[in-house]
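Worksheet for the structure shown next.
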Amino acid sequence: MGGCVSVSLSCDREVNQFSQWLCVSGSYIQNLSENLASLQKAMGVLNAKRDDVQGRINREEFTGHRRRLAQVQVWLTRIQTIENQFNDLLSTCNAEIQRLCLCGFCSKNVKMSYLYGKRVIVLLREVEGLSSQGVFDIVTEAAPIAEVEELPIQSTIVGQDSMLDKVWNCLMEDKVWIVGLYGMGGVGKTTLLTQINNKFSKLGGGFDVVIWVVVSKNATVHKIQKSIGEKLGLVGKNWDEKNKNQRALDIHNVLRRKKFVLLLDDIWEKVELKVIGVPYPSGENGCKVAFTTHSKEVCGRMGVDNPMEISCLDTGNAWDLLKKKVGENTLGSHPDIPQLARKVSEKCCGLPLALNVIGETMSFKRTIQEWRHATEVLTSATDFSGMEDEILPILKYSYDSLNGEDAKSCFLYCSLFPEDFEIRKEMLIEYWICEGFIKEKQGREKAFNQGYDILGTLVRSSLLLEGAKDKDVVSMHDMVREMALWIFSDLGKHKERCIVQAGIGLDELPEVENWRAVKRMSLMNNNFEKILGSPECVELITLFLQNNYKLVDISMEFFRCMPSLAVLDLSENHSLSELPEEISELVSLQYLDLSGTYIERLPHGLHELRKLVHLKLERTRRLESISGISYLSSLRTLRLRDSKTTLDTGLMKELQLLEHLELITTDISSGLVGELFCYPRVGRCIQHIYIRDHWERPEESVGVLVLPAIHNLCYISIWNCWMWEIMIEKTPWKKNLTNPNFSNLSNVRIEGCDGLKDLTWLLFAPNLINLRVWGCKHLEDIISKEKAASVLEKEILPFQKLECLNLYQLSELKSIYWNALPFQRLRCLDILNNCPKLRKLPLDSKSVVKVEEFVIKYKEKKWIERVEWEDEATQYRFLPTCRLR
């Protein structure tokens with residue numbers, strides 16, 4: 001009997017448990033619709049809480065001084081995961097509801113409905129749990145202050161991860177204060193140090209400031225101090241005039257109060273930190289120094305006992321890098337190409353620079369014959385002894401692959417500049433034209449188009465590097481420059497063909513055995529005070545003497561034996577006040593740059609230079625006159641910007657006589673602008689114009705400035721003028737235009753014009769890119785609605801190509817434009833100071849296409865609080881882009 005009772009109790013318990021399970025399981029199915037509705041409601045509540053928290057974070061983080069708490073980020077990340085699961089459930093809910101039968105009490109597939117219903121309940125509990133956790137008193141904390149400028153870096157990096165971790169970990173060790181990285185050129189030292197710099201920008205490391213300095217060969221204390229001073233905000237006219245000891249003291253006084261990291265790229269000798277003003281890093285101050293160099297010996301001199309060698313890539317990583325550069329399409333274009341590509345990779349000896357350059361060169365070679373030719377050419381690299389001789393022929397292959405001798409000559413020409421020198425593209429193309437690499441017979445515009453095409457080819461071939469911030473400059477990698485000089489000298493056989501001793505501190509002419517063999521000579525950036533002698537340079541075509549700040553005198557005999565000289569650059573020689581009359585003997589001269597010199601008059605002999613095409617006289621602030629310039633019958637470009645000599649009626653008459661003139665940059669007073677209507681050739685040629693009134697000559701100013709709609713005008717600056725209105729008129733030489741139009745005007749600067757109330761004339765500049773308006777006390781509108789209606793037959797939408805708008809000290813400014821504008825290209829809106837009445841910006845929720853790249857910079861905290869946004873959507877779109885400067 002007792003046994004029966006025991007069995008009965010056991011069965012009852014199991015039946016009870018089964019019935020409970022059945023009840024719960026049944027609820028998964030029977031209550032599915034209600035559970036889904038509860039889940040949707042709970043998810044809506046959770047999303048609302050998330051949006052509230054995210055909004056708080058955005059408002060607190062946009063200044064850059066705070067960062068979100070880790071626990072808040074975990075909560076937000078978990079919501080994202082939950083939301084994905086919720087969307088997954090929701091995507092099949094209709095099918096699951098239709099699977100139910102018997103009024104929802106059963107299912108056509110009980111197992112499937114049970115599993116789905118259980119997922120709904122489990123997710124509902126998680127959502128409710130997350131919702132209850134989403135109550136935060138604070139959502140951000142003070143961000144660690146680490147001033148780091150993130151540097152651009154190539155997209156394809158292979159084989160450096162382990163070395164990056166090794167260097168970073170070493171740098172973070174308490175007992176390590178200086179880290180030295182050494183290795184051959186082109187091996188990736190700069191890339192590695194750049195990654196270290198950028199890692200600081202992401203992780204901080206507890207440092208106040210990270211300073212990046214490119215040192216290079218023959219660097220001076222002044223150059224290094226200037227780079228550090230710029231980062232610390234010390235630069236300026238007064239600071240530049242101090243001696244190195246005073247600058248060192250200033251640097252030291254700033255850095256001794258900071259925990260800093262100093263990154264020195266490409267040092268060739270010991271850098272005396274004390275002389276520069278940098279406190280020596282130690283355990284006490286917690287500061288760090290890291291540097292790259294070609295020499296292990298330099299590491300020892302810098303006090304590094306265990307420097308890290310950056311070696312070439314191993315075979316596997318080298319092959320991976322070449323594959324990425326060549327691309328799968330090219331490698332797959334013929335079954336034999338991968339095998340030949342491996343041979344090419346082996347010939348590069350693991351040098352990243354060679355792999356990058358040759359990989360990009362071969363990326364469009366898709367025939368087996370081209371790859372066979374590549375392996376044949378690269379085989380000759382083994383015929384040279386020494387590392388340099390193994391590298392340069394490899395690099396030369398990309399040079400050999402350039403189409404045409406003109407492109408090759410243009411590339412080699414870039415090696416005349418110092419290491420790491422940023423060369424302005426426009427200046428470089430003018431050099432190329434005068435050298436004859438580019439023909440100008442069909443006009444300046446076509447010649448420049450060809451020049452930019454060549455530059456694009458050289459950049460894409462990795463033979464030139466385009467500026468990271470300034471796209472108008474290019475530079476050369478050190479090893480590529482060495483290769484170019486090697487080619488210039490006929491692979492080292494005739495080194496005197498090209499003398500390049502730029503930026504090495506010369507104070508007298510170099511010793512050259514055979515001056516008659518010299519074709520190009522670059523002595524720029526040196527310490528000449530006088531240039532004496534009469535070298536017999538009968539083959540000399542190019543002579544660079546610019547940036548010799550101490551140069552006072554050039555002897556009369558110096559230019560006597562240079563009959564072939566076509567390019568002479570004497571710019572930025574600030575102590576040079578006169579030129580010898582013997583310059584008239586440079587009968588082949590086509591390019592003369594005297595910009596930034598202190599010359600007071602042009603030598604009479606200059607008038608004899610009948611082949612002169614380009615004359616640059618910008619920033620010649622003591623130059624009294626250029627009368628007689630009409631004798632230069634071949635002149636095409638005249639640059640006079642910021643010169644003491646301005647465009648007056650007499651000069652206009654002379655320039656009108658120059659039949660080949662195509663480009664002028666000049667200053668002019670507002671009262672003389674109207675004279676341009678009388679001199680059509682001069683008007684057509686003006687590309688940069690600087691309109692300035694002289695306080696001592698008020699009779700030259702006007703109340704209404706009438707601008708001729710100059711088609712070629714690219715840049716206009718109106719500074720300290722007294723006019724109260726600017727009007728546009730069609731020019732006599734463009735009468736066929738319906739409306740006056742500045743079709744090429746891209747840059748406008750207006751400063752200190754207190755009488756102006758609006759700039760409505762900008763409606764006639766449809767291709768404007770940069771607009772800067774400063775210190776116009778009575779300016780009320782950029783574009784006036786009333787005036788626009790009076791001058792236009794139909795509405796024109798302004799600023800469609802505007803990229804940067806800079807406004808400063810405009811106390812009466814109320815409006816930029818009366819309606820919201822699309823601003824398809826706008827990247828930066830600067831409201832720098834004292835624009836208190838500008839409350840409404842021409843923005844709505846659809847303005848600015850790439851809002852993620854857009855920034856609104858402002859200097860007064862109260863200003864952003866007074867902004868009247870179009871609506872909440874507009875505020876939500878643009879408030880995170882605002883940055884307090």
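Keep in mind that glycine also has a Cβ here, set from the backbone N, Cα and C atoms.
At each noted site, the model still has the original residue.
In the three-state DSSP classification, Met184 (ATP binding site) falls within coil. When Cβ atoms from all protein chains are considered, those within 10 Å of Met184 (ATP binding site) total 19, not counting its own. Residues or ranges marked as ATP binding site in Swiss-Prot (evidence: sequence analysis): Gly183, Met184, Gly185, Gly186, Val187, Gly188, Lys189, Thr190.
The domain 'NB-ARC' annotation in Swiss-Prot covers 141-443. For the domain 'NB-ARC' (141-443), the predicted model reports an average pLDDT of 86.
While the structure shown retains the original residue, Swiss-Prot records the natural variant Ser91 to Ile with this note: In strain: cv. Cvi-0, cv. Kas-0, cv. Landsberg erecta and cv. Mt-0. Residue density at Ser91 (variant position): 9 other Cβ atoms are found within 10 A of its Cβ, drawing on all protein chains shown.
According to Swiss-Prot, the natural variant Ile394 to Leu carries the annotation: In strain: cv. Wu-0.
Under the DSSP three-state reduction, Met479 (variant position) is assigned to helix. Under its natural variant entries, Swiss-Prot includes Met479 to Val with the note: In strain: cv. Ang-0,, cv. Bla-1, cv. Bur-0, cv. Ct-1, cv. Cvi-0, cv. Kas-0, cv. Landsberg erecta, cv. Mt-0, cv. Pog-0, cv. Tamm-17, cv. Tsu-0, cv. Wu-0.
All chains included, 27 other C-beta atoms sit within 10 angstroms of the C-beta of Leu640 (variant position). Here Swiss-Prot notes a natural variant, Leu640 to Arg, with the remark: In strain: cv. Wu-0.
Secondary structure at Lys846 (variant position), taken from DSSP and collapsed to helix, strand or coil, is coil. In this view, Lys846 (variant position) is surrounded by 13 other Cβ atoms within 10 Å of its Cβ, with every protein chain counted. Listed in Swiss-Prot as a natural variant, Lys846 to Thr is described as follows: In strain: cv. Bla-1 and cv. Bur-0.
For the natural variant Arg877 to Gly, the note given by Swiss-Prot reads: In strain: cv. Landsberg erecta. Taken residue by residue with DSSP, Arg877 (variant position) is part of a helix. Cβ neighbour count for Arg877 (variant position): 20 (other Cβ atoms within 10 Å of its Cβ, all protein chains included).
Met479 (variant position) has a Cβ environment of 20 other Cβ atoms inside 10 Å.
Those residues of the chain, other than Gly183, Met184, Gly185, Gly186, Val187, Gly188, Lys189, Thr190, with a C-beta within 8 angstroms of the mean position of the ATP site C-beta atoms are Thr292, His294, Ile310, Leu351, Pro352, Leu353.
Closest to Gly188 (ATP binding site) in space, going by CA atoms and restricting to the variant positions Ser91, Met479, Leu640, Lys846, Arg877, is Met479. Between the C-alpha atoms of Ser91 (variant position) and Val187 (ATP binding site), the distance comes to 53 Å.
Residue environment of Lys189 (ATP binding site) contains 23 other Cβ atoms, counted within 10 Å of its Cβ in all protein chains. Calculated from their C-alpha atoms, the gap between Thr190 (ATP binding site) and Met479 (variant position) amounts to 13 Å. For the pair formed by Gly186 (ATP binding site) and Leu640 (variant position), distance between Cα atoms is given as 41 Å, rounded to the nearest Å. Neighbours of Gly185 (ATP binding site) among the variant positions Met479, Leu640, Lys846, Arg877, defined as a Cα within 10 Å of its Cα, are Met479.
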